[in-house]
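Features as listed in Swiss-Prot:
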type: BINDING; residues: CYS163, CYS166, CYS232, HIS235; note: Zn(2+) 1 binding site
type: BINDING; residues: CYS178, CYS181, CYS208; note: Zn(2+) 2 binding site
type: BINDING; residues: CYS274, HIS278, CYS310, CYS314; note: Zn(2+) 4 binding site
type: DOMAIN; residues: 30-99; note: domain 'Ubiquitin-like'
type: MUTAGEN; residues: LYS71 to Pro; note: Abolishes self-ubiquitination resulting in decreased E3 ligase activity
type: MUTAGEN; residues: THR187 to Ala; note: Reduced mitochondrial localization in the presence of Pink1. Reduced rescue of mitochondrial defects when expressed in null mutants
type: MUTAGEN; residues: ARG296 to Trp; note: Loss of self-ubiquitination
type: MUTAGEN; residues: CYS310 to Gly; note: Loss of self-ubiquitination
type: MUTAGEN; residues: THR433 to Asn; note: Fails to rescue mitochondrial abnormalities and increases apoptosis in null mutants
type: MUTAGEN; residues: CYS449 to Ser; note: Loss of monoubiquitination and polyubiquitination of porin
Amino acid sequence: MSFIFKFIATFVRKMLELLQFGGKTLTHTLSIYVKTNTGKTLTVNLEPQWDIKNVKELVAPQLGLQPDDLKIIFAGKELSDATTIEQCDLGQQSVLHAIRLRPPVQRQKIQSATLEEEEPSLSDEASKPLNETLLDLQLESEERLNITDEERVRAKAHFFVHCSQCDKLCNGKLRVRCALCKGGAFTVHRDPECWDDVLKSRRIPGHCESLEVACVDNAAGDPPFAEFFFKCAEHVSGGEKDFAAPLNLIKNNIKNVPCLACTDVSDTVLVFPCASQHVTCIDCFRHYCRSRLGERQFMPHPDFGYTLPCPAGCEHSFIEEIHHFKLLTREEYDRYQRFATEEYVLQAGGVLCPQPGCGMGLLVEPDCRKVTCQNGCGYVFCRNCLQGYHIGECLPEGTGASATNSCEYTVDPNRAAEARWDEASNVTIKVSTKPCPKCRTPTERDGGCMHMVCTRAGCGFEWCWVCQTEWTRDCMGAHWFG
């Protein structure tokens, strides 16, 4: 009955909008697809303030069912009736899964095939959408155990992706499906707690109801595993096959760590995969990539491809997900791909055509000195000296100026020691950090007034926390204590 009243109220409001704005309706209605495990797909318009009970009351009659016979699954969770649409992080043309509840006897058989400790239950936490319960994957286990309710709000998971459609760094949404049938009517037995849970296979089991016969992982009837993937949150969904590359090194700077290059404290940063977890802002990361690209200082890695390490020179710090380099411009990324291809040819014992404007990669026999650029410019050259092919010994190389590796991107060791994610404070940062306007040394403020004194030996600059300039009488009068 409550749904009928809400429906009438919504209809009246829409009519008033139509009369007031001459046909230009102002509405936040979401057009959503509802899929069943019997092959049906419905298109419904949902108001953000509606709850899941309203959705069931709208969908059930179209399926010839009662609302109590349905359950709604989204992003790995069975949603409770009290969950509202606006809590679910839905976008236009998102997909909800409406599954008919199985008879009690049938449900009992399915549940008995799963491990008792992994059996999902619809507790308050389990019935909330994944975006409401998932904590930031950068948090350590100890931080998760000791987190308070106030800290939990700030530590909700936030993801970044490179979207090929938007062609930029975008906010991302985590989604989940069955690893076997790729269906979205899948509920996880637990939330992911680290990036390995999300990026690696066979980490988190769950229950799949995408098909009329539930999926099982093996002949013993073990539950299937979840497959996580990401979508762009900044454009209309392209359906369940929509995908965006996750940039797992880019994070919200919840620890307020300064950039190791410019020392600014940015909201969004990249954390290198080294033991110290050095931090850089996105602009400085682009500058780092651009300068290394200009000098062809990217390195071939047997597992990760053409990549870069931490600029502080840390061991075991190569970037694994090369989609991070798509933060460069399109032209720069095309250049990166060309250099990567050329590097592969050279590593395989090949040569590059030296003719200006060509650069074709050529794989030739080890003892072959005369090389012809086939399928390219047709230039014939000497493999040893890369000059036009000749009879006899190669001419000695000229004494021209040799190339230098004077990189524009440099890292101060003192800054690198301060720009470490692993030594920053935990989830709530009650102590904020800003760089001294004179020497750029990060300075902490833990309450008190806005009059700051740089703690770096030899500096001692007095400055205003608000203005980030030299402390003056104006600062004293306007915001000494905030």
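Glycine is treated like the rest: Cβ placed from N, Cα and C.
Nope, none of those substitutions made it into this model, it's the original residues.
The Zn(2+) 1 site is defined by CYS163, CYS166, CYS232, HIS235, and by the 8 Å test on Cβ atoms against their centroid, the other residues of the chain that qualify are VAL161, SER164, GLN165, LYS168, CYS170, ALA233, GLU234, ALA244. Comparing the recorded positions CYS166, CYS178, CYS310 on other C-beta atoms within 10 angstroms of each C-beta gives the minimum for CYS166. For CYS274 (Zn(2+) 4 binding site), the same-chain residues 6+ apart in sequence whose C-beta sits under 8 angstroms from its C-beta are PRO309, CYS310, ALA312, CYS314, GLU315, HIS316, SER317. Residue pair CYS178 (Zn(2+) 2 binding site) / THR187 (mutagenesis position) shows a Cα separation of 9 Å. The Cα of CYS181 (Zn(2+) 2 binding site) lies closest to that of THR187, out of the recorded positions LYS71, THR187, HIS235, ARG296, CYS449. The Cβ of LYS71 (mutagenesis position) lies under 8 Å from the Cβ of GLU78, LEU79, ALA98, ILE99, LEU101, each of which sits 6+ residues away along the same chain. Highlighted in sequence order, ARG177, ALA179, LEU180, LYS182, GLY183, ALA185, PHE186, SER210, LEU211, CYS215, PRO224 have their Cβ within 8 Å of the centre of the Cβ atoms of CYS178, CYS181, CYS208, the residues recorded for Zn(2+) 2, and are not part of that set. When the recorded positions CYS163, CYS166, THR187, HIS278, CYS449 are screened for a C-alpha within 10 angstroms of the C-alpha of CYS208 (Zn(2+) 2 binding site), the residues that qualify, in sequence order, are THR187. Taking CA atoms as the reference points, CYS449 (mutagenesis position) and HIS278 (Zn(2+) 4 binding site) are 30 Å apart. Spatially, by CA atoms, the binding-site residues CYS163, CYS166, CYS232, HIS235, HIS278 include one closest to THR187 (mutagenesis position), and that is CYS232.
According to DSSP, the domain 'Ubiquitin-like' (30-99) comprises 18 helix, 27 strand, 25 coil. Ranked by Cβ neighbours within 10 A across all protein chains shown, the recorded positions HIS235, HIS278, ARG296 are led by HIS278.
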